[in-house]
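Report on one structure; see the data block that follows.
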Amino acid sequence: MAQPPRLSRSGASSLWDPASPAPTSGPRPRLWEGQDVLARWTDGLLYLGTIKKVDSAREVCLVQFEDDSQFLVLWKDISPAALPGEELLCCVCRSETVVPGNRLVSCEKCRHAYHQDCHVPRAPAPGEGEGTSWVCRQCVFAIATKRGGALKKGPYARAMLGMKLSLPYGLKGLDWDAGHLSNRQQSYCYCGGPGEWNLKMLQCRSCLQWFHEACTQCLSKPLLYGDRFYEFECCVCRGGPEKVRRLQLRWVDVAHLVLYHLSVCCKKKYFDFDREILPFTSENWDSLLLGELSDTPKGERSSRLLSALNSHKDRFISGREIKKRKCLFGLHARMPPPVEPPTGDGALTSFPSGQGPGGGVSRPLGKRRRPEPEPLRRRQKGKVEELGPPSAVRNQPEPQEQRERAHLQRALQASVSPPSPSPNQSYQGSSGYNFRPTDARCLPSSPIRMFASFHPSASTAGTSGDSGPPDRSPLELHIGFPTDIPKSAPHSMTASSSSVSSPSPGLPRRSAPPSPLCRSLSPGTGGGVRGGVGYLSRGDPVRVLARRVRPDGSVQYLVEWGGGGIF
């Protein structure tokens, strides 16, 4: 039976409602509430925790870790301690049956017993091998796996290499997504634990399976988050030690990789070039393994990085575009940098596709060129008259004032949609770029992912009500959070927000004092701030950026007055 899909933690108690009785056939690990266990995480490492809830139907446990965080962990990723009296009971098949050639062997470390055929790879019989003691696969991986790469020397490194020649699960039986980035069974790497492809994992070029950094023994430097600029071949495909080769990076790839790594670690969207981007790159210059770029003098690194950030508008967004400091840079989309297929004499011709999120080999965004449309021509007898590009003929734009005013009128006259069933309706701004960080959009009642991970990319801060987003744009502070409007708005902000409320059918209209936001936009107020009627009467240009329905049924619009632009 296939493992159930990855579950999410929820604050509601309905997650632990009595479920249907679990089937009695098949092995069942002995897990109970209050038991201390080791849980394997998405980084390939084991962490100590205590079981709080056991769900036999879903085969998951709610585990509380040493930092008081609680997450759901699949049974297959939990390693309990051996119990007294079970020395003759196989911890895999839960059977005491012994036949010739398939005897029970006990691990010297954890004292768990295994049938020879139940262990992967097959365990030696008692008395066989170099010594009389034997260590199981779980203990070897628990000792040898490390952040930055597993042990490369010593007896446990040699034992781990022998264990890695076979996988503890069927690779062909995994259900992968379209991009071959994640599978339904949450089985990755040599350890068989969970994982996230964009967080320090390497993909084998032959079998396309993903492997944790902590379980590999071939890396000379630790990985950065989202770094896929490697040719990697696992022990299973090679039948021996792993093989890895660094791909050549360009300056745009270096800038993208550094920004993605910083955004994952710091949970921010924008970073100062002189205070964060350049110092991080300089301090980790040798660890980046830049190949030909590593010989770049220190004086040229700043100009090369800055040029890459400014010349690739499809990847990066600067603070100048959002009315912030021009030295701030962020990613348009929080995705790892795309990887080109290897080329040249050192490239392997059998390198398959599947590096990009879409399943094919991703090309660098900076080199995409759209074919320009040919100009329209009108044929007449004896001559051909040029009409210009198609957009200039077919889409003759109206004057800006008329077009924006018509847009506002259509938005205001639109029918009111029914209120959202969720009391926390997230706000989304203009289509294009979302200024709010991903973690800040996780409201207190929204579930988080099951395997959030202990690395800096995972945090439960988004689920606590007293933690707000670390950085908000002035526009977002006004429309999304009217209760914490700053006393003085920046002078560079030219957009203001207007609230237009309409009662929903069947819902009584609530009488409440106007918020500071509504008072600041009401007609007749001082300070040179006019309401929507005043702007329309003066003929000022207007643009509707967004529309949302509040829990009480009222409709609010985010309106930009005066022709200023933030995008």
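Yeah, the Cβs are placed from backbone N, Cα and C, and that goes for glycine too.
Original residues only: the substitutions mentioned are not part of this model.
DSSP states for the domain 'Tudor' (29-86), grouped as helix (H, G, I), strand (E, B) and coil, give 3 helix, 29 strand, 26 coil. Residues or ranges marked as domain 'Tudor' in Swiss-Prot: 29-86.
Taking the Cβ of Trp41 (mutagenesis position) as centre and 10 Å as the limit, one finds 24 other Cβ atoms among all the protein chains shown. For Trp41 to Ala, Swiss-Prot lists a mutagenesis experiment annotated as follows: Abolishes histone H3K36me3-binding and localization at double-strand breaks (DSBs).
Taking all protein chains in view, 18 other C-beta atoms sit within 10 angstroms of the C-beta of Tyr47 (mutagenesis position). Quoted from Swiss-Prot, the note attached to the mutagenesis of Tyr47 to Ala states: Abolishes histone H3K36me3-binding.
In Swiss-Prot, a published mutagenesis experiment is listed as Phe65 to Ala, annotated Abolishes histone H3K36me3-binding.
With a cut-off of 8 Å between CB atoms and residues at least 6 apart in sequence, the same chain places Tyr47, Leu48, Gly49 near Glu66 (mutagenesis position), listed in sequence order. Looking at Swiss-Prot, you'll find the mutagenesis Glu66 to Lys noted as follows: Impairs histone H3K36me3-binding.
Of all Cβ atoms in the shown protein chains, 26 besides its own fall within 10 Å of the Cβ of Phe71 (mutagenesis position). Quoted from Swiss-Prot, the note on the mutagenesis of Phe71 to Ala is: Abolishes histone H3K36me3-binding.
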Local confidence of the domain 'Tudor' (29-86) - pLDDT mean: 92
Between Phe71 (mutagenesis position) and Phe65 (mutagenesis position), the C-alpha gap once rounded to whole angstrom: 8
Distance from Phe65 (mutagenesis position) back to Trp41 (mutagenesis position), taken between C-alpha atoms, in Å: 11
